[in-house]
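One structure is given below, encoded as structure tokens.
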Amino acid sequence: MASLMLSLGSTSLLPREINKDKLKLGTSASNPFLKAKSFSRVTMTVAVKPSRFEGITMAPPDPILGVSEAFKADTNGMKLNLGVGAYRTEELQPYVLNVVKKAENLMLERGDNKEYLPIEGLAAFNKATAELLFGAGHPVIKEQRVATIQGLSGTGSLRLAAALIERYFPGAKVVISSPTWGNHKNIFNDAKVPWSEYRYYDPKTIGLDFEGMIADIKEAPEGSFILLHGCAHNPTGIDPTPEQWVKIADVIQEKNHIPFFDVAYQGFASGSLDEDAASVRLFAERGMEFFVAQSYSKNLGLYAERIGAINVVCSSADAATRVKSQLKRIARPMYSNPPVHGARIVANVVGDVTMFSEWKAEMEMMAGRIKTVRQELYDSLVSKDKSGKDWSFILKQIGMFSFTGLNKAQSDNMTDKWHVYMTKDGRISLAGLSLAKCEYLADAIIDSYHNVS
């Protein structure tokens, strides 16, 4: 119980039950646990106990989502938010796909309820997402060899898989590209799954270090999980060629590793759902067992709906059934069951021939706008930079991100001087850039590259 000290104009105002001698606790200056409050002629000093949470330290801001908070606080009219990977229109406004609006209207017309989904999610969604990934007639689907359950977008789906690895592959290591998406390491750390890195980005060429990648995958302990970006590598935008994917599959098979794909941009990288799934389908055709996490944040713009899936391709239908049962067991205490709204949107869009065609057209439009902006940025850099630097790496990258090659100090200059908000590894999201601001961004990049070391 907190102690009190009352200072009154007349001691006769003290309550009878309070002993005046017991009130001599000192002042707030001499006792750090006392706080003084004044009420007219009465001063009350309260002893406050230390918080039980004193040992909890302040967490650092998220390196990606924290960029948006800093951007919002900036009042400069030329500011650009190129940090978070979210699609914007040419006017730099959020975009809700027309086909998503149609799917939502359909749900309203039908009067869909808000009842709980099963632990594994919406059956129509799970069927649709597996078919989008592998193709409707693929043997893994026909033979029921893929365990698919709905997850909380890409992050939640990765986390489910990480928990499965921790439980059933004790001591196994996940090997991650260097660099990779900022949340990958957090997810495996949280699941207590050890990880290491394989070489991926070559700063000298601002391209793929393919030889280093292959060498490191070969050196990984046999049976490691090799985390691969299915398309539009984040943060570099650098993807292996089809021939290089074949070599990657060869090495993973030779070493008895388990591939683990993160597919966050299917259809959003090239504009084609099938082309962006080619790497995953290559591994499936070889009869390999592997994981695939999916997200619909980018290709359907369902960022806030948290809609995705984890797929585990197995060698038999029996194994897939058992894997699915354990994924459900993991999900139950973690979040119980997934949200229905986004799952119904995906199921409606994929299940309707007209809406599916409209979705593909909108994806092509979004991917096309990013390609146009990428070309315009390159053209602006070439025309403005008289140093002779080769900027062609920008055109060789794919998807919504570009790895500029800028270091932390140069990235800081982009923000501090030019009000261009980006992650400190030099990644920019071209989805947040307009044609009108390409020249301004080119000026910022040229200044930061040449004048900041």
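Keep in mind that glycine also has a Cβ here, set from the backbone N, Cα and C atoms.
What you see is the original sequence, not a version with the noted changes.
A sphere of 10 angstroms centred on the C-beta of Asn234 (L-aspartate binding site) encloses 23 other C-beta atoms. The annotation L-aspartate binding site is assigned in Swiss-Prot to Gly85, Trp181, Asn234, Arg427 on the grounds of similarity to another entry.
Here Pro118 (mutagenesis position) comes close to Asn337: these same-chain residues lie at least six apart in sequence, with C-beta atoms under 8 angstroms from its C-beta. As a published mutagenesis entry, Pro118 to Ser appears in Swiss-Prot alongside the note: In aat3-1; loss of function.
Under the three-state DSSP scheme, Gly156 (mutagenesis position) falls in the helix class. According to Swiss-Prot, the mutagenesis experiment Gly156 to Ser carries this note: In aat3-4; loss of function.
Cβ neighbours within 10 Å of Gly342 (mutagenesis position), excluding its own Cβ and spanning all shown chains: 26. Secondary structure at Gly342 (mutagenesis position), taken from DSSP and collapsed to helix, strand or coil, is helix. Mutagenesis annotation in Swiss-Prot: Gly342 to Glu, described as In aat3-2; loss of function; the structure shown retains the original residue.
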Counting distance between Cα atoms, which of the binding-site residues Gly85, Trp181, Asn234, Arg427 is nearest Gly342 (mutagenesis position)? Gly85
A correct count of other C-beta atoms within 10 Å of the C-beta of Trp181 (L-aspartate binding site) gives 24
Calculate the distance in Å between the alpha carbons (Cα) of Gly85 (L-aspartate binding site) and Gly156 (mutagenesis position), and round it to a whole number. 17
Separation of alpha carbons, Gly156 (mutagenesis position) and Trp181 (L-aspartate binding site) (Å): 14
Cβ neighbours of Gly85 (L-aspartate binding site) where a neighbour is any other Cβ within 10 Å: 25
Assigned conformation of Arg427 (L-aspartate binding site) - DSSP reduced to three states: strand
Largest pairwise Cα distance, Å, within the listed L-aspartate binders Gly85, Trp181, Asn234, Arg427? 11
